[in-house]
Amino acid sequence: MTDDVDTHIHEKFDLQKRLGKGAYGIVWKAYDKRSRETVALKKIFDAFRNPTDSQRTFREVMFLQEFGKHPNVIKLYNIFRADNDRDIYLAFEFMEADLHNVIKKGSILKDVHKQYIMCQLFRAIRFLHSGNVLHRDLKPSNVLLDADCRVKLADFGLARSLSSLEDYPEGQKMPDLTEYVATRWYRSPEILLAAKRYTKGVDMWSLGCILAEMLIGRALFPGSSTINQIERIMNTIAKPSRADIASIGSHYAASVLEKMPQRPRKPLDLIITQSQTAAIDMVQRLLIFAPQKRLTVEQCLVHPYVVQFHNPSEEPVLNYEVYPPLPDHIQLSIDDYRDRLYEMIDEKKASFKRIQHEKIRPYGEDKSRAPIAQAECSDTDYDTARSLQRTTSMDKNNSSSHDSSSGTLRERAASAESRTSKDSNGEMRNGNGNTPSSIKQRRRSVERARLFANIKPSKILHPHKLISNY
């Protein structure tokens, strides 16, 4: 195990256990001698073997540097060069399991865990989308969990800035996921049908697939090929109109769908049985053919399925667009990516080109403050625990009173964003007149441990039996 590691890495870390090894790398559970923390140490083999892999490595590091301070995004602690100048080491925060392995274990997750996981995923994706960035590779193995059921989103190798995608000349097809070995089971119809342009809806589709997989215990659309994947989707979701098909901007969509063999349909509500009505409704509203008709992440956060965990003060957004420091709409040389990454290692930080929005994002962020500092959340999971404790005592019939129409969800999303305001001193106040300082004091109360105990599923997850996947 240790023979594959450079000497200078051994000097920094005690390798405790190999968590996994694949064609592209190896991951250890390691002890950081300097910080005295347990980390996940990932060695990427031949990170700069070709321009495609070089660009993916570069993207992952750059986007993690920008988004890693969100409580639901995996933190990249450090980056280390390898002696051979081909490999690279990444030190991440350690997480006990990933959602893929948890689902494989069977009936580990209860309904409340699934709701809590989805709410945290929506928070993470809202943060990315507010910076105009798509993750593009959302799947259960990229959703990491700890014993407290806290979620961390990982693997940003396919993430792209929407602004950089818009730099493509009119009529030129944007790069799709076929350049990488990406899991097709979670791809949206517009990607499968080679759309000329795609939107934040690609991530929302993937989130719908993840939720469905948690509900039924297996992948919803396990296609064996691109065509088979499209067939499985079209035999399940609501039939799109001609306008819906035209809206994705694919030259092939109409002809492919017309030639598709007709098989008996099996709607989602017949596949996802023994689940809450709100859960089925959310899946149906996410798995819609036309991207513009899918729920947005803001609407998801106020949907009845997860609204019990919704707290606007715990859902930060960015007030600028995120660009990687190298052009992302063209592929550069291996040396370009490697040299820039090494410069960043030497500088201990990455520079992002930031374009300030004319209109400040919700919650009245102060432009004079550092953007990442604005985005930090303190004691996020404590407030979530409080929310859970309150909602578990509520009448179960309350959820039926929610109007699940898209219009109502939009109104709730807008209402939630207006719940906070600033006082005369510039300090944020919520709808009850509380300031962050007063809330923070309450968070430090002796009730903290008791509240966390109400959601801590460590006795259920048995994280030591699960395999992490970074």
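The backbone N, Cα and C atoms fix where each Cβ goes, glycine too.
This is the original sequence, none of the listed changes applied.
Taken from Swiss-Prot, the feature domain 'Protein kinase' applies to 13-306, supported by sequence analysis.
Of all the Cβ atoms in the protein chains shown, 22 others lie within 10 Å of the Cβ of Val27 (ATP binding site). Positions annotated as ATP binding site by Swiss-Prot, on the basis of sequence analysis: Leu19, Gly20, Lys21, Gly22, Ala23, Tyr24, Gly25, Ile26, Val27, Lys42.
Listed in Swiss-Prot is the mutagenesis experiment Lys42 to Ala, annotated as follows: Causes URX dendrite overgrowth.
In the three-state DSSP classification, Arg59 (mutagenesis position) falls within a helix. Under 8 Å, Cβ to Cβ, and six or more positions away along its own chain, Arg59 (mutagenesis position) finds Phe156, Gly157, Leu158, Ala159, Arg160, Pro324, Asp328. Listed in Swiss-Prot is the mutagenesis experiment Arg59 to Gln, annotated as follows: In vt32; loss of function allele that displays reserpine-sensitive swimming-induced paralysis phenotype.
Here Swiss-Prot flags Asp137 as active site, proton acceptor, drawing on sequence analysis. Neighbours of Asp137 (active site, proton acceptor), defined as other CB atoms within 10 A of its CB across all chains, total 22. DSSP classifies Asp137 (active site, proton acceptor) as coil under the three-state reduction.
For the published mutagenesis Asp203 to Asn, Swiss-Prot gives the following note: In hmn51; causes URX dendrite overgrowth. In sequence order, Ile125, Leu128, His129, Leu134, His135, Arg136, Leu138, Val297 are the residues of the chain that are 6 or more apart from Asp203 (mutagenesis position) and have a CB within less than 8 Å of its CB.
Across the binding-site residues listed here (Leu19, Ala23), the residue whose Cβ sits among the most other Cβ atoms within 10 Å is Leu19.
According to DSSP, Val27 (ATP binding site) sits within a strand segment. Least packed by the Cβ count within 10 Å, out of the recorded positions Lys21, Lys42, is Lys21.
Taking every pair among Leu19, Gly20, Lys21, Gly22, Ala23, Tyr24, Gly25, Ile26, Val27, Lys42, the residues recorded as binding ATP, the greatest CA to CA distance is 14 Å.
Here Lys42 (mutagenesis position) is positioned 10 angstrom away from Leu19 (ATP binding site), judged by their C-alpha atoms.
Around Gly25 (ATP binding site), taking its Cβ as the centre, 18 other Cβ atoms fall within 10 Å, counting all chains. Rounded to the nearest whole angstrom, the C-alpha distance between Asp137 (active site, proton acceptor) and Val27 (ATP binding site) is 20.
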